[in-house]
Amino acid sequence: MVRPPCCDKGGVKKGPWTPEEDIILVTYIQEHGPGNWRAVPTNTGLLRCSKSCRLRWTNYLRPGIKRGNFTEHEEKMIVHLQALLGNRWAAIASYLPQRTDNDIKNYWNTHLKKKLNKVNQDSHQELDRSSLSSSPSSSSANSNSNISRGQWERRLQTDIHLAKKALSEALSPAVAPIITSTVTTTSSSAESRRSTSSASGFLRTQETSTTYASSTENIAKLLKGWVKNSPKTQNSADQIASTEVKEVIKSDDGKECAGAFQSFSEFDHSYQQAGVSPDHETKPDITGCCSNQSQWSLFEKWLFEDSGGQIGDILLDENTNFF
């Protein structure tokens, strides 16, 4: 059950307090102290309820109450506490001991609430305007950031390529001088082509003459061996030598060709002074065969007697092949 309010009792006075009532209440509280508000009306003889006595003391008669306008710090405290606690003005007044809960409530309803609503409306309008104005700027800022990031990535890639190139050059130090030498040779090759073209013919004739001199000496050595072996090889060698001599005569440099031909003619002259002829070349081979035949005469006689003259015919046929 809910307790009925004390103000509804018969004989209780309502309305504003008179100065005489204030003096009676203040003198009683100074003697007994604030508290036990139910006994105050009966003890003082006031025709007021206990609640009215408490509120009159707390909001108007107690010492240290600050009157007048609220400071900026007090306004911020009230706004912050009202957002946290709501309309609990007595709890809010406990954080501001110089202000009463009734004064805080009245000041909130008359000034702070309207002021706060106006500030919120202005802030919302500013936010809307800033959002509308910042939409193209934000897109441009994003595009600029993307462009700057792309440029930075390109720079990074180029720096990486340069670093790779420098690393490859550092790891292969022999490549750089080769490249420089090739560049210098290619630049100087165009200048030296004309000078080298004139000397190329002389070098070619010199090379052919030197190779021919060496080939004539080799042919002379081979001719000596061919003279001992068979006359057929000598004829073929003479033909080869004559054809090579003709080719040398057709060359450009006449002096070197004449010297080579002279060396070959001197070799031929020395060979003729030795008195060697194609008929005489095969005779030493026959004498060697005859000497070998005298050594094996006893064996041949025995074979001739045994085979009935067949060996003699074979030996005569073999000797005829040497002629």
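Our numbering is plain: 1 for the first residue shown, then up by one each step along the chain.
Every residue, even glycine, has its Cβ placed from backbone N, Cα and C.
For 9-61, the entry in Swiss-Prot reads domain 'HTH myb-type 1', with the evidence type sequence analysis.
Record note (Swiss-Prot), mutagenesis C49 to A: No effect on DNA-binding. Loss of DNA-binding; when associated with A-53. The unchanged residue is displayed. According to DSSP, C49 (mutagenesis position) sits in a coil region rather than a helix or strand.
Residues within less than 8 Å, Cβ to Cβ, of C53 (mutagenesis position) and separated from it by at least 6 positions along the same chain comprise L25, W37, V40, P41, L46. Annotation of the published mutagenesis C53 to A in Swiss-Prot: No effect on DNA-binding. Loss of DNA-binding; when associated with A-49; the original residue is retained in the structure shown.
Averaged over the domain 'HTH myb-type 2' (62-116), the predicted model has a pLDDT of 90. Feature annotation from Swiss-Prot assigns domain 'HTH myb-type 2' to 62-116.
As a published mutagenesis entry, K232 to R appears in Swiss-Prot alongside the note: No effect on sumoylation.
Among the sequence features in Swiss-Prot, the mutagenesis site K250 to R is noted as follows: No effect on sumoylation.
K283 to R appears in Swiss-Prot as a published mutagenesis result, with the remark: Loss of sumoylation.
Helix, strand and coil residue tallies for the domain 'HTH myb-type 1' (9-61), in that order: 31 helix, 0 strand, 22 coil [DSSP]. Around the Cβ of C49 (mutagenesis position), the number of neighbouring Cβ atoms within 10 Å comes to 21.
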